[in-house]
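Under its mutagenesis annotations, Swiss-Prot gives Leu438 to Ala the following note: Loss of budding into the Golgi membrane; no effect on Golgi subcellular location. For the mutagenesis of Leu439 to Ala, Swiss-Prot gives this note: Budding defect; no effect on Golgi subcellular location. The structure shown keeps the original residue. A mutagenesis experiment is reported in Swiss-Prot for this position, Cys440 to Ala, and the note states: Decreased palmitoylation. Swiss-Prot lists Cys443 to Ala among its mutagenesis entries, and the accompanying note reads: Decreased palmitoylation. Swiss-Prot lists Lys1006 to Ala among its mutagenesis entries, and the accompanying note reads: Mislocalization of glycoprotein C and glycoprotein N to the plasma membrane.
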Amino acid sequence: MVRTYLLLLLLCGPATPFFNHLMDVTRRLLDSSNATWQRDQPDTHRLSRLDAHVMSMLGVGSHIDEVSVNHSQHLHNFRSYNCEEGRRTLTMMDPKSGKFKRLKCNENQTLSKDCASCIEKKSSIMKSEHLVYDDAICQSDYSSPEAMPDHETHLCRIGPLHIQHCTHEAKRVQHVSWFWIDGKLRVYDDFSVSWTEGKFLSLFDCLNETSKDHNCNKAVCLEGRCSGDLQFCTEFTCSYAKADCNCKRNQVSGVAVVHTKHGSFMPECMGQSLWSVRKPLSKRSVTVQQPCMDCESDCKVDHILVIVRHFYPDHYQACLGSTCLTGRAKDKEFKIPFKMADRLSDSHFEIRIWDKERSNEYFLESRCESVDACAAITCWFCRANWANIHCFSKEQVLILVAVSSLCILLLASVLRALKVIATFTWKIIKPFWWILSLLCRTCSKRLNKRAERLKESIHSLEEGLNNVDEGPREQNNPARAVARPNVRQKMFNLTRLSPVVVGMLCLACPVESCSDSISVTASSQRCSTSSDGVNSCFVSTSSLLQVSPKGQESCLILKGPTGTAVDSIRIKTTDIKLECVRRDLYWVPRVTHRCIGTRRCHLMGACKGEACSEFKINDYSPEWGHEEELMAQLGWSYCVEQCGGALCQCFNMRPSCFYLRKTFSHLSQDAFNIYECSEWSYRINVLVSTNSTHSNLTLKLGVPDSIPHGLISLSSVSQPPAIAYSECFGEDLHGTKFHTVCNRRTDYTLGRIGEIQCPTKADALAVSKRCISSDSIIFSKVHKDSVDCQSSIIDPMTIRNRNKLPSTVGSVTFWPTETSVEAAIPDLASATMLIRLDGYTIQFRSDSNKCSPRFLSLSGCYNCEAGAKLELEHVTDFGTALGILECPSLGYTTYYEVKNTLEKSIRTMHLNGSHVEAKCYFRCPNSESQLTIRGELIYLFNDDIRHHNQTLSPGLSPKSGSGWDPFGWFKASWLRAIWAILGGTVSLIIGVVIIYMVFTLCLKVKKS
């Protein structure tokens, strides 16, 4: 017995397909042709497979055109074809004409898989030979074509059917729900379907009482010549005597009624088809940068005048020298103020201007010639005008002399008044003082006499008063007493001189300056010389170098084993930005609500028992549309009980079921990325240049970037300022950025961006079920057969157009960048970069050329971002050489590419003193020259030059100290003559006094 069971178990596995096949054949022989056809339709045809008692699309015979030849001419590319195997006919609807076409093969032929031709293969009994492309159902009772409202959809085109004009379209293949009556097709986005019972003959099966045939002419029932059950006699007039037909309620679910915003109707057919559609696409809103052809600019001493003609300017961003300024223009002619230091050298400037709509960006480029350092100070009452004495005009000198004279007179008057007051007071106090002093002297004399008497009495009583050794000690004590005060007096005089000496030493100290260059010497062990005299060295180093302000360079000078400079790596700062470190939150679609509903009378379809209360939020009803696409979208499913009985077109008195699906439809194919700024960090763009390469790099803290045979990174940077903005930013598909108030993740507060949150762009474009929102975003109210839905979903496109960047929020101006957002903050940063070289190759020849440099000028400002400009001219006797200028007292080193033609070069120096006079050395391969650089620099206080609607972008702080050097002008060249006269006069007076004292001393000695 056990063996028998084991044998059956072993046979069950292999025999299962055979039994399944046998059951399928049996079912096909027993079932009706309609049931077999429904079962053999594709699995995606949920609607046509819904109920075996509902009429299929094959029943609309008069509207079907059969095609037996040239099938490929009728297969248009707005469908996706798959005829599988064993299909002899393909029926499909043309959305433009509203007609049905049936591709048909002969009896012994079947359609190919792509449906384009017929192949010699007979159809099988195991699969229905009729295939319908469209998932649809039909009914016998329907309204007239005029009862259908016009199209109400966001689609522009469906295949060849043109619905509405769209300027910008996006093509997509999707399932489209449609409704059809007698060759007329309509498409709606929002609709509901109710299945009603009532005075419809299609809900009853009538039997001819005489012939017992079901082919009874139902038209006679409308004349009252039929009898039937209670439901039939309730709706129609029954004749119980000599009735032609006897009618009973069949199993058809009811008659479908479609409800739209503009009316209701009964369709002849309704379904859903996979078609190629065109959806509206929003206009590309990316900001286009273009030159401002008819704009003018004029460089003034303290501002740039800009004139715009063909558009109305709004936000602008202007950079001159090391300063970048942002603001808003009030008119077509506006001024952009700049720091005085930015006019001390020839500077290229660039202005970016946005129009009022912020959809077009224009740029204007030009150059401002330098002005004299003293001429750059154009203000009268500002601090810079009175801090630089060597820039004083004649009027200022006269004012200074007058003010000094007035101060001296005022001081003399005060001293004279104090003297008069003191003299008058002394005259009053003098008698009292004389009496008091007389009393004090009298008392002191008496006390001294008594003390002497007492002392003499004590000494007389003591023994040993006549000791011989006491005499010498008493004689030496007065000498010591006299000597000690002399030593103290000398020490006191020395301490009085100490502050003066310290002050003189402080004035004698040289000025200090941070270097913007460092040198690296190659090891001789890693150098080699080729046969043609070319030396090759490999350099490996890790060096820290301070980042220069905008428009200036930092240099890494590479030297050979002999200490001769042979190459350099230049790092020029192009700009500095305070950029948002973005943290993506979610994607937001641009949608509106969409509600789909269908009502079933009790005991019809799925409305049975407690089915309505058991209906879940993710359940599906076939009348809603294509399940795969509809249920893949974010939405919520509900079942709402409605009335039953005759008043609600139902035969059953129990409540009917209204199946509701709340979902969304796109306003356009747009999605918006919403992100917040977790922090703000500096981003410094630099140009790294060697003798053979040029690379544009971006320096970020802790993010290295590659250079030839090395890496460069931002080693340290000052703490960025706190940005008083805690809201979000958004970005559309074209890169246009905007600021907005938004919900954070898992917060779905209505009325702000983030009511719907999608994890990816693809999810937002499809409003997939991976998106998250609250079902309260759509308010719905069911009215028996229809549903009224309302929503106030925020349109991100409106927010984008209103808050497009650049924009000023509070006191901060935000500017769009390629990947993030930049904030304009008037702060100076201090940054250091790390340069790592590993096997960097330098090649050079041992030349013997000499250099001839000459100092021309040194002008500009000290302790400022722009720095001072050092101008030299240089030339070699032959060839090209790399010259190094070193100023040890200033801590400054830089390089020059010296050629055999006379050239002028300008370098930037950062100093912290007003008067400069230092010895420098200019070294070439076969020469060393000594230069003396001299100059008078000015100090420009960091005054706020902005208007009320302007903001300074962040910059880099100067490499020297900060502050005003108030005593530096004492060393100015124009004061040297004065100091020489004063010094000569004082020296003459001191010499005369010394000679007189020596002469007097000699006379006293001679007389004694």
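Each Cβ is built from the backbone N, Cα and C atoms, and glycine gets one as well.
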What is the interatomic distance between the Cα atoms of Leu438 (mutagenesis position) and Lys1006 (mutagenesis position), given in whole Å? 44
Between the C-alpha atoms of Leu439 (mutagenesis position) and Lys1006 (mutagenesis position), the distance in angstrom, to the nearest integer, is 46
Tell me the Cβ neighbour count for Lys1006 (mutagenesis position), meaning other Cβ atoms within 10 Å of its Cβ, over all protein chains shown. 7
Lys1006 (mutagenesis position) to Cys440 (mutagenesis position), Cα to Cα, whole Å, comes out at 44
